[in-house]
Amino acid sequence: MPDVDRFGRLPWLWITVLVFVLDQVSKAFFQAELSMYQQIVVIPDLFSWTLAYNTGAAFSFLADSSGWQRWLFALIAIVVSASLVVWLKRLKKGETWLAIALALVLGGALGNLYDRMVLGHVVDFILVHWQNRWYFPAFNLADSAITVGAVMLALDMFRSKKSGEAAHG
């Protein structure tokens, strides 16, 4: 691995690239295979593939707005992504867990940013539901990576507090 003092934990960006590529390939696949809102049941009453476009943020927040939200969410994603790269670069050698968490969040943010900038919406295709009574909003691999990375960040904060260490950052 390159000199950690010079590059920080930037070599962990391979995870970011992997998340981005898997996210974009999966979105392209489901756009080619499914029509809008078509469902393919994978596990009855629990899990399906579907195709949905989200012009808003998480849970379709502001999706009904006139289009300005596309640029707002893109700007937020760019600022957050730049901040994550700086944070990643400043990590020390022993902060591997945190490096992986940041790389996951960054990969997901960039995957959804690409959709938003190029397509004008985010492509979602994973649908978790319970029978026909409850549906979680459709999501994608980028959203999953962001969620896993965020949980890892939260666990890192709790671990740091419990051991009496200063919070990473």
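Here the Cβ of each residue, glycine as well, is placed from N, Cα and C on the backbone.
Sequence-distant neighbours of Asp115 (mutagenesis position) (same chain, 6+ residues apart, CB-CB distance under 8 A): Lys27, His121, Val122, Val123, Ala142. For Asp115 to Asn, Swiss-Prot lists a mutagenesis experiment annotated as follows: Retains 50% of wild-type activity.
Annotation of the published mutagenesis Asp115 to Ala in Swiss-Prot: Retains 20% of wild-type activity; the original residue is retained in the structure shown.
A helical conformation is recorded for Arg116 (mutagenesis position) in the three-state DSSP classification. Under the heading of mutagenesis, Swiss-Prot lists Arg116 to Ala and annotates it as follows: Loss of activity.
Mutagenesis annotation in Swiss-Prot: Asp124 to Asn, described as Loss of activity; the structure shown retains the original residue. According to DSSP, Asp124 (mutagenesis position) is assigned to a strand segment.
The active site annotation in Swiss-Prot covers Asp124 (among others). Neighbour list (Asp124 (mutagenesis position), Cβ cut-off 8 Å, at least 6 residues apart, same chain): Thr50, Leu51, Ala52, Tyr53, Asn54, Pro137, Ala138, Phe139, Asn140, Asp143.
Residues or ranges marked as active site in Swiss-Prot (evidence: sequence analysis): Asp143 (among others).
There are 20 other Cβ atoms within 10 Å of the Cβ belonging to Asp143 (active site).
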